[in-house]
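Everything below concerns the one structure shown next.
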Amino acid sequence: MEASRRFPEAEALSPEQAAHYLRYVKEAKEATKNGDLEEAFKLFNLAKDIFPNEKVLSRIQKIQEALEELAEQGDDEFTDVCNSGLLLYRELHNQLFEHQKEGIAFLYSLYRDGRKGGILADDMGLGKTVQIIAFLSGMFDASLVNHVLLIMPTNLINTWVKEFIKWTPGMRVKTFHGPSKDERTRNLNRIQQRNGVIITTYQMLINNWQQLSSFRGQEFVWDYVILDEAHKIKTSSTKSAICARAIPASNRLLLTGTPIQNNLQELWSLFDFACQGSLLGTLKTFKMEYENPITRAREKDATPGEKALGFKISENLMAIIKPYFLRRTKEDVQKKKSSNPEARLNEKNPDVDAICEMPSLSRKNDLIIWIRLVPLQEEIYRKFVSLDHIKELLMETRSPLAELGVLKKLCDHPRLLSARACCLLNLGTFSAQDGNEGEDSPDVDHIDQVTDDTLMEESGKMIFLMDLLKRLRDEGHQTLVFSQSRQILNIIERLLKNRHFKTLRIDGTVTHLLEREKRINLFQQNKDYSVFLLTTQVGGVGLTLTAATRVVIFDPSWNPATDAQAVDRVYRIGQKENVVVYRLITCGTVEEKIYRRQVFKDSLIRQTTGEKKNPFRYFSKQELRELFTIEDLQNSVTQLQLQSLHAAQRKSDIKLDEHIAYLQSLGIAGISDHDLMYTCDLSVKEELDVVEESHYIQQRVQKAQFLVEFESQNKEFLMEQQRTRNEGAWLREPVFPSSTKKKCPKLNKPQPQPSPLLSTHHTQEEDISSKMASVVIDDLPKEGEKQDLSSIKVNVTTLQDGKGTGSADSIATLPKGFGSVEELCTNSSLGMEKSFATKNEAVQKETLQEGPKQEALQEDPLESFNYVLSKSTKADIGPNLDQLKDDEILRHCNPWPIISITNESQNAESNVSIIEIADDLSASHSALQDAQASEAKLEEEPSASSPQYACDFNLFLEDSADNRQNFSSQSLEHVEKENSLCGSAPNSRAGFVHSKTCLSWEFSEKDDEPEEVVVKAKIRSKARRIVSDGEDEDDSFKDTSSINPFNTSLFQFSSVKQFDASTPKNDISPPGRFFSSQIPSSVNKSMNSRRSLASRRSLINMVLDHVEDMEERLDDSSEAKGPEDYPEEGVEESSGEASKYTEEDPSGETLSSENKSSWLMTSKPSALAQETSLGAPEPLSGEQLVGSPQDKAAEATNDYETLVKRGKELKECGKIQEALNCLVKALDIKSADPEVMLLTLSLYKQLNNN
């Protein structure tokens, strides 16, 4: 008898009493797992009445303590964040700063009020990461979200993962990143099947946007898509922006410390993405009605009327974006704290609150060091600007941008020029191999031959920098040195090493994340490293280097935000020392002009984001445009102007005054204070007086607001159509152009935007007429002359027995008065594919004949190209597409696209269908019937799906005046083509066909999946051992921490920030979340009354997740793994790769790893419930796992007790794998026994260690 075997002293019990005792104990354990502590308490007491023993009494005591603690805590476990309505776990809430709580309340207000998205634009270093994590914690706890996609630069992944572990250790967080395609797919499927957060990078998004936007052959809509460093999509025609738009999402959040970096069009791009086109109208209207007046008003020579108009338009823009936009600077936070020091005294626990008080930031002095060029630099600089033959010698291409590049290099160091140019300037020798040397070569041979003294004497900046760094090292400061050029860092590194400096360096060549982390930690912990060399683009984002107290910006950037990002690596929360920044700028050169433009852009940022109502105007339009004029190279006009304005405002102390006196002794031209810019606002009285007198200004503001609102409403009407064309683009096959694109010869910047929005002209009639199509109006150089190029893009997708997928992208010219797009969609169907193909062939011939005539007539000649679906095309275009970079603009130069459906493409489709059908002939009859039923169901609804699958018409009229507009669907196709050609497209035709084939199996399996057992109790550290089955079980459970791939800190409860709530709430929707699929819904309902996702449940969820990961890794590495164990990507990459697996599968079903949501499935013989649901034949004996006890398993398939007993015996004999097989089968029969589950966990752990 079981009871007597467990407890020898229980032999006095009758069989009936023993059975009752075991039943009560079992039911009490299940109640504990389900979080029903009252029921568990009652059942354990009943068991105690039958047979009192120490084990039962200890459990009763633990549950009683937990119930008492819960009664004391009540609903205070959660706290309403700033009375917003979002409840946040109290321990987490108490660790947040006040401004962070306000940020979380803002994020929740977006969701609560039905806004589709927003921008959190807090200054760098104020904790945007923590705000997002805490917000997601509250949303998951309240079951308001299930699936979140988080996109960020590569170097921030480790930071985010660590923050998630630190703040919400129970949240399910996976990464979609790294070299292992199988691991990426498994992590993504785990989040999509259940719930949680998936973290990926912008480059992964570009390569795998199709995979991220789909699941099992269907569109997958994320609850939230969150972009960190969202200024990556500031230009909406880049591949990052296009692919981000293709991800279906209910809500979108953007995080950036620099929402505007160059112009207001970047702000429009961010809001257009975040609000899905429903806020700021079209780019053309925004540029005309908002950007141009605001920009003109910021110039020093603007008229009073222009200043007043810009002021009111700026106010109106701020009012529009205010509900969707939140930005706080460090200065704002500090001022608010100092003005209200008693704000937190009314909290219940002031001791805890004191921990969360915003620390005082140290003082920052941002100095501009104006440096004179040395005679050699000045001579070359003057000759280059004034003499054409010098330009010809030093430049390979004649363009203003290239000229500016050469001038910038001359300001920094003449040796930055090519080896050939240095030879012509008598700066060194020139050899043949130097001619092929790259501009950014890390090892510059012609510099290696130059002495240190010569390198220093040739650059005024280098002379100053060496003296400065020596002084800072002697004073004990650690310094960051930023430059945009790796060659400059090479020179600085060489000079410093020869002077015995200990230096570290991070630039674009340090690609491994672990190596970056190692160098950062070394600098933070070791004071001996006095200088850290970084490139501005790589080292200026996402790093925390608060060990340094001095920052040197060697060369200014065109973008003020770039330099500001670099400074904020040091000046952020956690910095306790005063910070001094040195920006090195040469007098009278192009660098001074760049700095002027920085100041001007900064004024736009401050006014538009609400930091300043009317910032000071420093420069006129003419002063900003004079880039190539030579001014006084010994003194700076800008420095003299700023000194006269701000000299008396500098915040200083004795040490800083002494240091500035030392800097003046180094022969510099002067010092000005960058941090004092815009410290004094201009009076708005002048502007307000003009506004009151001018009825015109009020009308302009009303007109601008009306146009934006009107266009935004029209765009909402188009969103569904655009979504089916753009965000559902993963359903289409790639279309390969037959010829490469050529740049338009007369367009400087043909940069179309991938916007799902209308691009309208100025008249309301055109706005209204464009409701049914995306319209972009092309204004040719002469006003009034328009060239309308209309095209219809037809996508036809057919389901051939649910296997093959035929697609034909046909382009035809839309005749005038042909009717609306909606009518065309209504009249079309899947059966019209042949007629469309015939018409397109005729159109193709006519277009080819008329092409030369039309090109001759065009004032703005644009190239045309053809789309042909053929194998030869794929091979021809491949090398050209690989040259596209992430920031390249994807253009469509006024195309007359033509698509012909060739025999090759049709044959390819039919071959795929034949292969898939042939593979399925060996499947069981019932499985085929299920598949056919689902196919028939899909084919019965052609009218509902035809706009998305069959025919999708889009009318495009190009607008060259609005170069930023784009056709996102075509751009996505270009990204898709590029990815598919280079082998990185995640979903091939075979992959989608396979997913459709297995669709019926996947849905039928959901109800049979075992589920996780978790503790649903609001219990702190005192009651954390409720679910223990005794000391042995506790030990076995604790041992599972060794398989945690994140961090062992999940089980270190001493840290105050490792909270136990904020886990993804496990709902009961399929697929199941618990081990037992038989947990009644009423139990789960009662659990949500006042319970939090407390520590034990959170940690158990994490452990079970890690066990599943381990199991899948074991399955993947098993020599005898079944066909369902290999990842789905084997099908995606090539059909030939899966052949060796399909040979082992008698039923012909290739089951993907995403279907193994149960942690119990290790082999086909053990998946009895799945075989039953599929109706598949019993597996052959040859498919049994190596060494499995076939005789015992065959006899005891449905005998739970026998399987458990056999498993224990095998475990005692040391046969881990065989014991695991038996226990897995037992759990398939009855999965609610915690003793067997914990024993299985222990076996998995032992097997993994072995």
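Cβ from N, Cα, C; glycine included.
Substitutions noted, but not modelled.
Counted within 10 Å of its Cβ, the other Cβ atoms near Met124 (ATP binding site) come to 21, all protein chains included. Look at Swiss-Prot and you will find Asp122, Asp123, Met124, Gly125, Leu126, Gly127, Lys128, Thr129 tagged as ATP binding site.
As annotated by Swiss-Prot, domain 'Helicase ATP-binding' applies to 109-277.
If you look up Swiss-Prot, you'll see 464-620 marked as domain 'Helicase C-terminal'.
Swiss-Prot lists Glu11 to Ala among its mutagenesis entries, and the accompanying note reads: Decreased affinity for BEND3, and abolishes BEND3-mediated stimulation of ATPase activity; when associated with A-13 and A-21.
Quoted from Swiss-Prot, the note on mutagenesis experiment Leu13 to Ala is: Decreased affinity for BEND3, and abolishes BEND3-mediated stimulation of ATPase activity; when associated with A-11 and A-21. Counted within 10 Å of its Cβ, the other Cβ atoms near Leu13 (mutagenesis position) come to 18, all protein chains included. Look at Leu13 (mutagenesis position): DSSP puts it in coil.
Annotation note: Tyr21 (mutagenesis position) sits in a helical segment as assigned by DSSP. Here Swiss-Prot describes Tyr21 to Ala as a published mutagenesis experiment; the accompanying note says: Decreased affinity for BEND3, and abolishes BEND3-mediated stimulation of ATPase activity; when associated with A-11 and A-13.
There are 20 other CB atoms within 10 A of the CB of Lys128 (mutagenesis position), with all protein chains counted. Among the sequence features in Swiss-Prot, the mutagenesis site Lys128 to Ala is noted as follows: Abolishes ATPase activity.
Per Swiss-Prot, mutagenesis Thr1063 to Ala is noted as: Induces a decrease in phosphorylation.
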Integer Cα-Cα distance in angstrom, Met124 (ATP binding site) to Tyr21 (mutagenesis position): 61
Largest tally of Cβ atoms lying within 10 Å of a Cβ, found at which of the recorded positions Tyr21, Asp123, Gly125, Gly127, Thr129: Tyr21
Alpha-carbon spacing, Gly127 (ATP binding site) to Leu13 (mutagenesis position), which is rounded to whole Å: 63
Rounded Cα-Cα span from Thr129 (ATP binding site) to Tyr21 (mutagenesis position), Å: 51
Fewest-neighbour residue among binding-site residues, criterion Cβ within 10 Å, set Asp122, Leu126: Asp122
Among Asp122, Gly125, Leu126, Thr129, which are recorded as binding-site residues, the nearest neighbour of Leu13 (mutagenesis position) by Cα: Thr129
Shell of the ATP site beyond Asp122, Asp123, Met124, Gly125, Leu126, Gly127, Lys128, Thr129, same chain only (C-beta within 8 angstroms of their C-beta centre): Gly257, Arg572, Ile573
DSSP state at Lys128 (mutagenesis position), helix/strand/coil: helix
